[in-house]
Amino acid sequence: MRALPICLVALMLSGCSMLSRSPVEPVQSTAPQPKAEPAKPKAPRATPVRIYTNAEELVGKPFRDLGEVSGDSCQASNQDSPPSIPTARKRMQINASKMKANAVLLHSCEVTSGTPGCYRQAVCIGSALNITAK
């Protein structure tokens, strides 16, 4: 009597192993596939804006005045780092580049206090120029 259940279990196991199974195929995702966007071309690098400190350096060079340009560096409170004139000059160059200028004639750079929102502020002012090659 004990042999009967053992024989039945052995028969069932061998019967199941004889079944042929097809390999499982991966389930297709219902989420939309991200579309491959074409690579965006990198923005052209802006040409460097040269700073002239003396108007005599421009004698003999044809140029067009594009208007006044400025840059600033702000110290919000007395615990912040002090305002930097080199940072103000760099920001002036960036603003001139946005005006399609390739040079700036620097008029003045100074550190002031009492500007709303700033404990102290460095400001540089100049003229944005487009110098053409001869």
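In case you wondered, yes, glycine gets a Cβ from its N, Cα and C as well.
Residues as originally present; substitutions not included.
Here Swiss-Prot describes Cys7 to Ser as a published mutagenesis experiment; the accompanying note says: Does not affect exopolysaccharide biosynthesis.
Per Swiss-Prot, mutagenesis Cys16 to Ser is noted as: Strongly decreases exopolysaccharide biosynthesis.
Experimental mutagenesis at this site is recorded by Swiss-Prot as Cys74 to Ser, annotated: Mucoid phenotype. Decreases exopolysaccharide biosynthesis. Residue density at Cys74 (mutagenesis position): 16 other Cβ atoms are found within 10 A of its Cβ, drawing on all protein chains shown.
Annotation for Arg89 (mutagenesis position): same-chain Cβ neighbours under 8 Å, separated by at least 6 residues, are Ile51, Gly71, Leu106, Cys109, Cys124. Looking at Swiss-Prot, the entry for mutagenesis of Arg89 to Ala says: Does not affect exopolysaccharide biosynthesis; when associated with A-90.
As a published mutagenesis entry, Lys90 to Ala appears in Swiss-Prot alongside the note: Does not affect exopolysaccharide biosynthesis; when associated with A-89. Taking the Cβ of Lys90 (mutagenesis position) as centre and 10 Å as the limit, one finds 16 other Cβ atoms among all the protein chains shown.
There are 18 other CB atoms within 10 A of the CB of Cys109 (mutagenesis position), with all protein chains counted. Under its mutagenesis entries, Swiss-Prot includes Cys109 to Ser with the note: Does not activate the production of capsule polysaccharides.
Under mutagenesis, Swiss-Prot gives Cys118 to Ser with this note: Mucoid phenotype. Decreases exopolysaccharide biosynthesis. All chains included, 19 other C-beta atoms sit within 10 angstroms of the C-beta of Cys118 (mutagenesis position).
Quoted from Swiss-Prot, the note on mutagenesis experiment Cys124 to Ser is: Does not activate the production of capsule polysaccharides. The local packing around Cys124 (mutagenesis position), expressed as other Cβ atoms within 10 Å of its Cβ over all shown chains, amounts to 26.
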Integer Å distance between the CA atoms belonging to Cys74 (mutagenesis position) and Cys118 (mutagenesis position): 6
